[in-house]
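Encoded as structure tokens, the structure appears first; notes follow it.
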Amino acid sequence: MELDLLSAIIILVATYIVSLLINQWRKSKSQQNLPPSPPKLPVIGHLHFLWGGLPQHVFRSIAQKYGPVAHVQLGEVYSVVLSSAEAAKQAMKVLDPNFADRFDGIGSRTMWYDKDDIIFSPYNDHWRQMRRICVTELLSPKNVRSFGYIRQEEIERLIRLLGSSGGAPVDVTEEVSKMSCVVVCRAAFGSVLKDQGSLAELVKESLALASGFELADLYPSSWLLNLLSLNKYRLQRMRRRLDHILDGFLEEHREKKSGEFGGEDIVDVLFRMQKGSDIKIPITSNCIKGFIFDTFSAGAETSSTTISWALSELMRNPAKMAKVQAEVREALKGKTVVDLSEVQELKYLRSVLKETLRLHPPFPLIPRQSREECEVNGYTIPAKTRIFINVWAIGRDPQYWEDPDTFRPERFDEVSRDFMGNDFEFIPFGAGRRICPGLHFGLANVEIPLAQLLYHFDWKLPQGMTDADLDMTETPGLSGPKKKNVCLVPTLYKSP
């Protein structure tokens, strides 16, 4: 019996050792296929690379040395950065279902209602249902056109405001941002919120804090960092303010009979869909509030940011400014109402917009997460890997773009590339299943105001400033706004 017991122990120990060796061999084999990465430090990994630099800039530098599929260790979090059109295509088309998830973060979890929205929602039945409602009921091209008179009225108000400046500099970024917020408010709620300024400020702060680079997000196992996170408490205070604004409005909205245009606004549609028989996943109040916050984030904040970047680039390139103004003024001459379809026919204006989006995409880094282990460009991507698709770097890659850092709208006359998710060298709105569902709404909120601003005003820099003085610095955060607002002197254009 003693011999049998000894044999059993030996067999168990041998089995354990063999199992360890096999697992180590498998791990070693798997690691041989992992993406390359720079040398990392204990505990922090590659976080020191991000000190003092914007993530999209740092990640491009890493890609230039280690390739378009590179591993970065962000604290405890294993991450991979994709920095080429080919790698982006693998993640957003070939393997799209596997990369359709979003990773978790304090910012998105707190301000977007436990990710019960569309932008940050996991890839699940709730997301599929909400996206279908968004595309077919809320922000379809037909509905976007129906909001046209709202845009026109608010643009006219903006033009009157700018025209009364009397030759003084105007904070164009601030005024365009206010206009964009009013357009979204009226389209979503059928009226202007009395607290819309506070809501717009909450959107800006939330986008700055939702990038996924908060220390508590990078060390998820550390209860101490989570406890001591000042941004977590800041976000919780912001969430309470947001609830106060939206809860009060939704309660009032339930009692009114119709939207301002005699039919349904976006919130009316969501209320109706709540009661629909074909709704499989309940649409909660948090879901509605999350969608409203999505609409402000992607429909107002990014639209005003894109217009600011476009005007800044045109001010630095007077010949381009003259060319696009000549096109707009010839096409819109004598018209009091500007239709979206007319603006979309202005080829050089569309090229200016594309070039602006190439250099300054609304979301420089598109966040994803792998659902299962897979392979991209020959490298193994483990399950639950945090993915960053560096849209900013792809848009400035000399492999796809000649003189990539130069603002040259004419390049889109030479090469046909669009931003609808089919040309992976140019994906400012993403691609695949998670391409921006409000793309048409956002574009309309950029193209028409930009055309009107270029038509009605000649623009000058404030006295003493030159083109070289324009600050083109980006700020950190999920979106990529300018560090400094655009302040210009508008002069009303008088048609000959």
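Just so it is clear, glycine is given a Cβ too, placed from its N, Cα and C backbone atoms.
What Swiss-Prot says about this one:
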type: MUTAGEN; residues: Leu357 to Met; note: No effect on regiospecificity
type: MUTAGEN; residues: Leu359 to Met; note: No effect on regiospecificity
type: MUTAGEN; residues: Phe363 to Ile; note: Conversion to the regiospecificity and catalytic efficiency of the peppermint limonene-3-hydroxylase
type: MUTAGEN; residues: Gln369 to Ser; note: No effect on regiospecificity
type: BINDING; residues: Cys436; note: heme binding site
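Structure with Swiss-Prot features highlighted.
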residue: Leu357; record: mutagenesis position; contacts (Cβ under 8 Å, 6+ apart): Thr306, Gly395, Phe419, Phe426, Pro428
residue: Leu359; record: mutagenesis position; contacts (Cβ under 8 Å, 6+ apart): Trp309, Glu313, Gly395, Arg396, Asp405, Phe407
residue: Phe363; record: mutagenesis position; contacts (Cβ under 8 Å, 6+ apart): Thr302, Val391, Pro428, Gly430, Leu478, Ser479, Gly480
residue: Gln369; record: mutagenesis position; contacts (Cβ under 8 Å, 6+ apart): Phe99, Asp101, Arg102, Phe103, Lys384, Thr385, Arg386, Ile387
residue: Cys436; record: heme binding site; contacts (Cβ under 8 Å, 6+ apart): Ala298, Phe429, Gly430, Gly442
Reduce the DSSP letter at Leu357 (mutagenesis position) to three states and note it down. helix
In the three-state DSSP scheme, Cys436 (heme binding site) belongs to coil
